[in-house]
Amino acid sequence: MVSKKTIEARKAYYNEDVVLSKEAHDFYHNLDKHGENHNLDKDNLKTIIFGSLDGIITIFAIVSGCVGAKITPTQVIIIGIGNLFANAISMGFSEYTSSTAQRDFMLAEKKREEWEIENCPSEEKQEMIDIYMNKYKFDSEDARNLVEITFRNKNFFLEHMMSEELGLIVTNEDKNECLKKGIIMFLSFAVFGIIPLSAYVAYTVFFGYTDYTTSFLVVFISTLTTLFILGLFKSQFTNQKPITCALYMVLNGMIAGMVPFLLGVVLKNNISE
């Protein structure tokens, strides 16, 4: 999970509490020294949030459109399950391939920069001097001093240069990590995507099917409730306030659900069979 230091620091920021902010930094500074500050992998967190939100909204939209078009419950369930797994597999594979491509590009650029630092150190230093002067407005002497200090640690200089010059963050990702991201995306999409479908199945199968409007409302309420909770969870890792983040997710879900439902109703009433 996100570090306690970060949670306390954000709480202090939201409340404009300087004392709490200092306490959070001072207390957890000692924990950091002993390696006790555990941070959640930001890339995996991004994958989980994106996959879960995309899953629940995508399947919600599909079910809503089917219900609006007054498709039979059996057909809705078949269409929903088919789309759930098809989209989950597609999203997982896309995450794997994009992560692999990003990793390969990053490693290729890293090797190139390593070669240039080894064979053209003066030119590489001058590039960083120019960046410090042009981007950060350091004077010539300070820029050169910074470069000479950072160049003593070749790994730091390499990673810092890749970040400043190429906009790339050096990671230690291997192909197993890329595969892991793909699996996380698949599971996130599938687990949360099944929520609106499960609500529909529960209403139509276990409680008896009555009418299309009520079934839509059941799916609508269950989906928006889940999105609200996801929004609160997401706010723990962003700079948004919990309620603001949650309401934004609910608004997104409302639009994504209402549009296909209304389109289904209109098309059903205007297209002859």
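From the backbone N, Cα and C atoms, a Cβ is placed for every residue, glycine too.
Just the original residues are modelled here, none of the noted substitutions.
Under the heading of mutagenesis, Swiss-Prot lists Glu113 to Gln and annotates it as follows: Reduces iron tolerance in a yeast heterologous expression system. Swiss-Prot lists Glu113 to Ala among its mutagenesis entries, and the accompanying note reads: No effect on iron tolerance in a yeast heterologous expression system. Per Swiss-Prot, Fe cation 2 binding site is recorded for Glu113, Glu124, Glu127, Met161, and the stated evidence type is similarity to another entry. According to Swiss-Prot, the feature Fe cation 1 binding site maps to Glu113, Glu116, Glu124, Glu127, Glu165. Quoted from Swiss-Prot, the note on the mutagenesis of Glu116 to Ala is: No effect on iron tolerance in a yeast heterologous expression system. Where Swiss-Prot documents Glu116 to Gln as a mutagenesis experiment, the accompanying text is: Reduces iron tolerance in a yeast heterologous expression system. The Fe cation 3 binding site feature in Swiss-Prot is assigned to Glu116, Glu124, Glu127; the stated evidence is similarity to another entry. Swiss-Prot documents Glu124 to Ala or Gln as a published mutagenesis change and attaches the note No effect on iron tolerance in a yeast heterologous expression system. Experimental mutagenesis at this site is recorded by Swiss-Prot as Glu127 to Gln, annotated: Reduces iron tolerance in a yeast heterologous expression system. Quoting Swiss-Prot on the mutagenesis of Glu127 to Ala: Slightly increases iron tolerance in a yeast heterologous expression system.
Within 8 Å of the centroid of the Cβ atoms of Glu116, Glu124, Glu127, where the record puts Fe cation 3, the same chain has further Cβ atoms from Glu113, Ile117, Cys120, Pro121, Glu123, Lys125, Gln126, Met128, Met161, Glu165. In the structure shown, the C-beta of Glu113 has more C-beta neighbours within 10 angstroms than that of any other entry among the recorded positions Glu113, Glu127, Glu165.
Non-local neighbourhood of Met161 (Fe cation 2 binding site): Glu113, Ile117, Glu124, Glu127, Met128, each in the same chain, at least six residues away, with C-beta under 8 Å from its C-beta. Apart from Glu113, Glu124, Glu127, Met161, the residues listed for Fe cation 2, the same chain places the Cβ atoms of Glu116, Ile117, Lys125, Met128, Phe157, Leu158, Met162, Glu165 within 8 Å of the centroid of those Cβ atoms. When Cβ atoms from all protein chains are considered, those within 10 Å of Glu116 (mutagenesis position) total 15, not counting its own.
If you take the Cα of Glu116 (mutagenesis position) and the Cα of Glu165 (Fe cation 1 binding site), they are about 13 angstrom apart, rounded to a whole number.
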